[in-house]
Structures are given as C-alpha cells and as structure tokens.
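Visitor: Have a look at this one before I ask anything.
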Amino acid sequence: MLRYHMQGFSGYGVQYSPFFDNRLAVAAGSNFGLVGNGKLFILEIDRSGRIVEVNSFLTQDCLFDLAWNESHENQVLVAQGDGTLRLFDTTFKEFPIAIFKEHEREVFSCNWNLVNRQNFLSSSWDGSIKIWSPLRKQSLMTLTPRPLEITKMVDPLNAIILKKKSFTGISKNRNCVYQAQFSPHDQNLVLSCSGNSYASLFDIRLPSGKNQNNFLVHSGLEALTCDFNKYRPYVVATGGVDNAIRIWDIRMLNKNESATIKRTVPGQLHNSSCINEIPNAHGLAIRKVTWSPHHSNILMSASYDMTCRIWRDLSNDGAKETYKTNSTDATKGSIFNFTQHSEFVFGADWSLWGKPGYVASTAWDGNLFVWNGLG
C-alpha cells in the first residue's frame, strides 16, 4: 500500500492517467470542499515506490471531479464548485488553458468520451448535463432529465421514510445530477443519476423529447453514482443513499418510464431491469461505484462509512449469466474491504496498468492510497 497526504485539502476525485502507468490526478478542496480553494494534484509513483507531486494547480473553488483528456496525454479537465470546467496542461504552471462556463450551480462530475475521444460531458446541481468539445467554449448540447416527482411511481406506504426529518435534503437536491458518464461502448449513450432517485439513459442521436429513459433506482432516496460495465455493454451499476448497489440490464428498460415499474405484490415495487442487488453494501451512503477494467463481474464501491469494497457480481461468472443474486450470498459477494481512510471516501479508480486489481482511493481525510483489492 502506498500513501500520499494532501496537506490542508480533502480528496474528491482520483483518476489514473490513460497514457502513463505511474501517473495520477486528484481533485481536492480545502475545508472539506465546503468553502475555500480547490487544488488539482498531479502525482507520480517513482521507482522507489513513493508517490511524489510533480505539479499542482490552485483554484478559487473546490474541485469535485476530474477527467484526463483521452486524446492528449498532458491535459486534465476538472469540475469546479463555481459552475465552471477548467482544462489544465500538466506541463504548464498556474493557469488553465481553457475555461467552460454555462452551468448555473456546482459542477459535480465530468467525463471524457472513451469512444470518439473528442468530447466530454459535465453534470451539475442545476439539473443539467452538458456535452462539450475542447475546441469551443459553448456547449454542443444540453440534456435535462425529465422532472420526475420522487413519489410519482412509489407506493405511498414505501414512501413514508421520505417524510422523516433526516431525509429532508432529498427534496432540495432532487434535480441535482450527481454523476453522468458516456458509455465506453457507444459514443452516443449517456447515463446519469440524480437526487430524485432516478437514473436516466440518453441517446443523443434522438430528438430531445424522445432521447431518454428514466428508471427508479434507489427507492426514493438520492442516487449518487453510476457506471457502465466495461465488457457487458448493456449492464450498469448504481449506488445511493439507501446503502445499496444495484445492477441493471438496460435492454429491459421500457420506452415509457411509467411502465418500467411493475407491481408484483401489493405494496411492493419491482423493476424488471434490475438483475442484481447488494443490499446494505455499506454502513452509509455509497458515493462511488466503478466496474473493473479487467474483469466483467468485479466492481468497486466507496462510501461515507470510510471504506472501499471490492465486489463480485454473482449474477455473472465472467462468461455467462448465472441468475444468482448477491443478496442471497453469505458474504454478499464481498472480496476485499479497505479500511485505511478516516473520513468519507469520495473518489476511487482502477489502474489500467500492470497486474489487475490495483486501485487508488481518496477521501476527506486528505489521503490518497494506492492498494491492491484482488491480492
């Protein structure tokens, strides 16, 4: 295990370089990201196994996420709390080479298109997703998940929990798009998750009125994270405030979102596209889920309970569907539990390089850890 401490800053996002096996970027904020500066750290693992800072950029607001430019080895994009995205060249000092500003609230996520490598997207508290080109300051397209009421398709008995005071923040954040991602298989597909507990799947080739499917993913509680499986184009995972990880088959989504939820037992809801579930995967909300780049049935999660976990998706054995669920397994499919962080874990990423299983994680404790989750 390797460690790097970002003195005075809390980690929000981390990503390995797609070009260099020893380089990482970390997005961070001072004062837990609540107020004050942000900082982009460019780190390298040297030959002696130490993590060293090779460059950094101080920003005027917290950084919530980042993405390496898939077509330029020295460029990193960051999502900033003032509603802007900033593109930095790691060979320069101090200033970004481009600023993109259209969002009206904090930008919570950014993601580079892995297929065409020419576009990137952003998602924001303002309820929108924007698609950009690094060659122009204006966005190419704005996507807005349909405004869906939290209880629209939830049975009133099951929605009682929403009336508890501890969940009053959900109504305030219902339009916040916490994360959005391009599909690694199709440059035209975008997946997002929002505070209204819905995930949205967009096909940007279609007209705006017909380009999305919305499906309830976390029982009326905020959906905080989502990811496409790297090998199974039709499989996605989500995580949220209900402490659960759910795995979905997007081929089973109905075109009309009102039909995606079907009653099977009075007072209960069933979504036909949910193919697996890890209930109570963590003790607190799940902030990040990400599929392995080396295995089709392994994923990682990071949580407010200060841990990262590696899971095996028991519904697939790596070659075919097994029709099993993690919820019926004694270990829930858990492979490894990383417990070295002492604060909320926000960011985690798999290494593309070397022996499969190496990951990096960062948290509010200001630490970046590099560790092996597969032994």
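Cβ atoms are placed via backbone N, Cα and C, with glycine included.
Note that this is a predicted model, so its numbers are computed, not measured.
As listed in Swiss-Prot for this protein:
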type    : residues  : note
MUTAGEN : L34 to A  : Does not prevent peroxisomal import of proteins containing a C-terminal PTS2-type peroxisomal targeting signal, such as 3-oxoacyl-CoA thiolase
MUTAGEN : L34 to D  : Decreased formation of a ternary complex composed of PEX21 and PEX7 along with PTS2-containing cargo proteins
MUTAGEN : D61 to R  : Abolished ability to mediate peroxisomal import of proteins containing a C-terminal PTS2-type peroxisomal targeting signal; when associated with H-106
MUTAGEN : E106 to H : Abolished ability to mediate peroxisomal import of proteins containing a C-terminal PTS2-type peroxisomal targeting signal; when associated with R-61
MUTAGEN : F344 to A : Does not prevent peroxisomal import of proteins containing a C-terminal PTS2-type peroxisomal targeting signal, such as 3-oxoacyl-CoA thiolase. Decreased formation of a ternary complex composed of PEX21 and PEX7 along with PTS2-containing cargo proteins; when associated with A-364
MUTAGEN : W364 to A : Decreased formation of a ternary complex composed of PEX21 and PEX7 along with PTS2-containing cargo proteins; when associated with A-344
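Quick one: where do these features end up spatially?
Guide: A C-beta separation below 8 Å, combined with a sequence spacing of at least six in one chain, links L34 (mutagenesis position) to C62.
Secondary structure at L34 (mutagenesis position), as computed by DSSP, is coil.
Listed in sequence order, G29, N37, G38, Q80, G81, D82 are the same-chain residues six or more apart from D61 (mutagenesis position) with CB atoms under 8 A from its CB. In the three-state DSSP assignment, the secondary structure recorded for D61 (mutagenesis position) is coil.
Secondary structure at E106 (mutagenesis position), as computed by DSSP, is coil.
When secondary structure is read from DSSP and collapsed to three states, F344 (mutagenesis position) falls in the coil class.
Around the Cβ of W364 (mutagenesis position), a 10 Å sphere holds 21 further Cβ atoms from the protein chains shown.
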Visitor: Can you give me the same-chain residues 6 or more apart in sequence from E106 (mutagenesis position) with a CB-CB distance under 8 Å?
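Guide: Counting only residues 6 or more apart in sequence, the Cβ neighbours of E106 (mutagenesis position) under 8 Å are F64, Q80, G81, D82, G83, S124, W125.
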Visitor: May I ask which residues of the same chain, at least 6 positions away in sequence, place their Cβ under 8 angstroms from the Cβ of F344 (mutagenesis position)?
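Guide: Counting only residues 6 or more apart in sequence, the Cβ neighbours of F344 (mutagenesis position) under 8 Å are R287, S303, Y304, M306, A363, W364.
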